[in-house]
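Comments concern the structure below.
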Amino acid sequence: MSRIIALIISFLLVGCATPPMPAQRIVGEVRMSRPLSRTAHIDVSIFGLYEGKVREVQRTRFETGNLPLFFSIKLNPAQRGEGELYLRSTLSFPERGVQAVAQQKLIGKNKVVLQMIPKTCYPNCQSPNTR
């Protein structure tokens, strides 16, 4: 009888635990057809769908003087959202506005290449609050 009770208690303690989903690693690079004229800030943002709305789940800022920029970002399962992930990168110079942008949908792959498209005002774009 004590064995049956011990067996029942062990089942209750163990339960139906499932291992957590592993973190997802997104590896990629940011490129641009034009060279950088000075040190730039590059923000790589990841967006996910939450409650029917697209929301930023992670942003990483890099500072570089050369492209391509190689990156590796780790997303934990809570950051994954309800479906597809989207990536956006922006390039800006200190004290200036956004100079170039790239966007891409992440579809079942962890390796991405974001090709920055310079704005027509590159490399002299101003942000609205620095004029």
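Cβ atoms here come from the backbone N, Cα and C positions, even for glycine.
All protein chains considered, the CB of Cys121 (mutagenesis position) has 12 other CB atoms within 10 Å. In Swiss-Prot, a mutagenesis experiment is listed as Cys121 to Ser, annotated with the note No change in activity.
Here Swiss-Prot describes Cys125 to Ser as a published mutagenesis experiment; the accompanying note says: No change in activity. When secondary structure is read from DSSP and collapsed to three states, Cys125 (mutagenesis position) falls in the coil class. Applying an 8 A CB threshold to same-chain residues 6+ apart, the list for Cys125 (mutagenesis position) reads Arg96, Gly97, Val98, Gln99, Lys119.
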